[in-house]
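Record features (Swiss-Prot):
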MUTAGEN   Trp38 to Ala  Blue shift in fluorescence emission, possible decrease in -10 promoter recognition
MUTAGEN   Trp77 to Ala  Red shift in fluorescence emission
Amino acid sequence: MTATASDDEAVTALALSAAKGNGRALEAFIKATQQDVWRFVAYLSDVGSADDLTQETFLRAIGAIPRFSARSSARTWLLAIARHVVADHIRHVRSRPRTTRGARPEHLIDGDRHARGFEDLVEVTTMIADLTTDQREALLLTQLLGLSYADAAAVCGCPVGTIRSRVARARDALLADAEPDDLTG
């Protein structure tokens, strides 16, 4: 699901209401953002950890929501928290032996798909996984989650121009990895 400006405004309004102690607004805020957070952390880390990382993201967000002041959209604020959760997780995982290898693409699709569609998904997922972390993060934030370049820059803590160049490099890398036959259909 790609976020629209009206979606972001509604989610931000829910977060502001939750910051004032409205439990129903907090519940609605979590429901409205849970899928985006899960997909973001699944791509940045691995599917096996996505549920735990999503939960940790929301635990941190709930603790910090009384201080949320809407300087950015609530979605941007939440994805920045998710990014920090993933970074903490990666630091922890690097300190011990790794037992799993990346995301399993079959967990990233909904329902039954045709075999070719599944093969395409596996190929694209593998190509995205081969991007640098910075490129993958910028591409996912702007192209999958639909954040503006400015919001993606806020999540990543870097200038907008850096996000633009990371997305451009990611697209170039994906096109270079694609086989010529795939480009012509």
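Backbone N, Cα and C define each Cβ position, glycine as well.
In the three-state DSSP scheme, Trp77 (mutagenesis position) falls into the helix class. Most buried of the mutagenesis positions Trp38, Trp77, judged by other Cβ atoms within 10 Å, is Trp77. On a Cα basis, Trp38 (mutagenesis position) lies 15 Å away from Trp77 (mutagenesis position). Under the three-state DSSP scheme, Trp38 (mutagenesis position) falls in the helix class.
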